[in-house]
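K.L.:
A single structure is presented below for examination.
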Amino acid sequence: MGARCSKFSFCLFPSHFKSASVLESPDIENGGKVWPTFKEFKLEQLKSATGGFSSDNIVSEHGEKAPNVVYRGRLDDGRLIAVKRFNRLAWADHRQFLDEAKAVGSLRSDRLANLIGCCFEGEERLLVAEFMPHETLAKHLFHWENNPMKWAMRLRVALCLAQALEYCSNKGRALYHDLNAYRVLFDKDGNPRLSCFGLMKNSRDGKSYSTNLAFTPPEYLRTGRVTPESVVFSFGTVLLDLMSGKHIPPSHALDLIRGKNCAMLMDSALEGHFSNEDGTELVRLATRCLQYEARERPNVKSLVTSLVTLQKESDVASYVLMGIPHETEAEEESPLSLTPFGDACLRVDLTAIQEILSKIGYKDDEGIANELSFQMWTNQMQESLNSKKQGDLAFRSKDFTTAVDCYTQFIDGGTMVSPTVHARRCLSYLMNDNAQEALTDALQAQVVSPDWPTALYLQAACLFKLGMEADAQQALKDGTTLEAKKSNKR
């Protein structure tokens, strides 16, 4: 759940929802925080949100080769989402899938990347969760670029993970499938969250562990069943990751511990940054979790109690410990190098946007509109073209109400697809103070033409109008990145 992009979607809510707004529910356990209610998404919504399940939006390990792929996306209200798409052999019975998803979707905690919805249409089975923008624990431990994760942050990760498991256990969801460093994510504030995806199997009768068998609980190898004690064993392997900065097989780690070679187990990058007492206690906890006999392992409640006493620098924000930019810091970054169109969208200069769109015409539609038009020249197609021409005349003469009507007739005709028409109707909606409809068109322009920076810049203008400045800035940044990629290919 990681790489940056700006993929939004259209929320076409089914009739049984009260309105197109996000339904929310308070959570007393989390300080009365308001959470989005679990919902069923349409497949078309999730296609739009992920750019048609574009490979550019894959954020899961092993990319497209994984049996179940996770995509980054964005809903039309600006929220980032993670979408897990199961392979077509998983969850043949959609009712079982829905029941399981609803059960997991009822959980709400600051320690989880919460499940906010699902989708089942035909053979498709998808889960939708909150998106965590700052990568996985595996990335920060095993593939760090600038600085290793600090000791205090590693202890915080261990505690938050234990608290997440305790919360799930208290809610009747004690089983977690394939717990590992890739399941621990970091939110916008750098706080660790446990992915909700592991609370469901990869299929109704599928495997609960996909990692190397060397990291699998011994009882699972014997019985094929996951128990709460199996989860504690896997938690112990994550403790090893945190201590060593490497993915060490439990058997090897235990050999080092029994041989009193604990120093060889610890990450050399942490030398001098923790006390012997703290290191010894964490090794002790890991050893207890990794006991061969399941009954000899601690429960998650006792793990939380032990880890609370080890915490350091508790008053320091996670994003500071992680060394990652925060929202307030992001505002101070160097300004983007914008094209004239991008700059006009930054300033929400609608007149300038209209002039540039009029000037570039339909050159960006090359290879799109005709390629998607399979019908012969019929009366219906001629009517659509006439509607587009009338819309263009109204657009140039700044009669934006007429432009919206004519472009709508062209789009509804369905005989041709044009990102430029969506861009022009987007601007026409903005001129008529209808930013939400404008954003929908900007999103659709990107769905039709995923590599078109203009769509991203227009999304930024719409988001600025809607008061969503942080998301608008991100859309500008993504548009600039896409513009640079296109320039490099020329």
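Note: Cβ is positioned from N, Cα and C throughout, glycine not excepted.
Below are the features listed in Swiss-Prot for this protein:
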type     : residues                                                             : note
DOMAIN   : 56-310                                                               : domain 'Protein kinase'
BINDING  : His62, Gly63, Glu64, Lys65, Ala66, Pro67, Asn68, Val69, Val70, Lys84 : ATP binding site
ACT_SITE : Asp178                                                               : active site, proton acceptor
MUTAGEN  : Ser210 to Ala                                                        : Slightly reduces BSK6 protein phosphorylation
K.L.:
I'm trying to understand the geometry here, so how far is the Cα atom of Asn68 (ATP binding site) from the Cα atom of Asp178 (active site, proton acceptor), in Å to the nearest whole number?
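P.N.:
Computed Cα spacing between Asn68 (ATP binding site) and Asp178 (active site, proton acceptor) is 14 Å.
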K.L.:
Look at each of the binding-site residues, Asn68, Val70, and point out the one with the fewest other Cβ atoms around it within 10 Å.
P.N.:
Asn68
K.L.:
Between Val70 (ATP binding site) and Asp178 (active site, proton acceptor), how many Å separate their Cα atoms?
P.N.:
16
K.L.:
Please give me the CB contact count at 10 A for the residue listed as 'active site, proton acceptor', counting all chains in the structure.
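P.N.:
Excluding its own Cβ, the number within 10 Å is 19.
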K.L.:
Kindly assign Asn68 (ATP binding site) to one of the three DSSP-derived states: helix, strand or coil.
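P.N.:
The residue in question, Asn68 (ATP binding site), is coil (DSSP, three-state).
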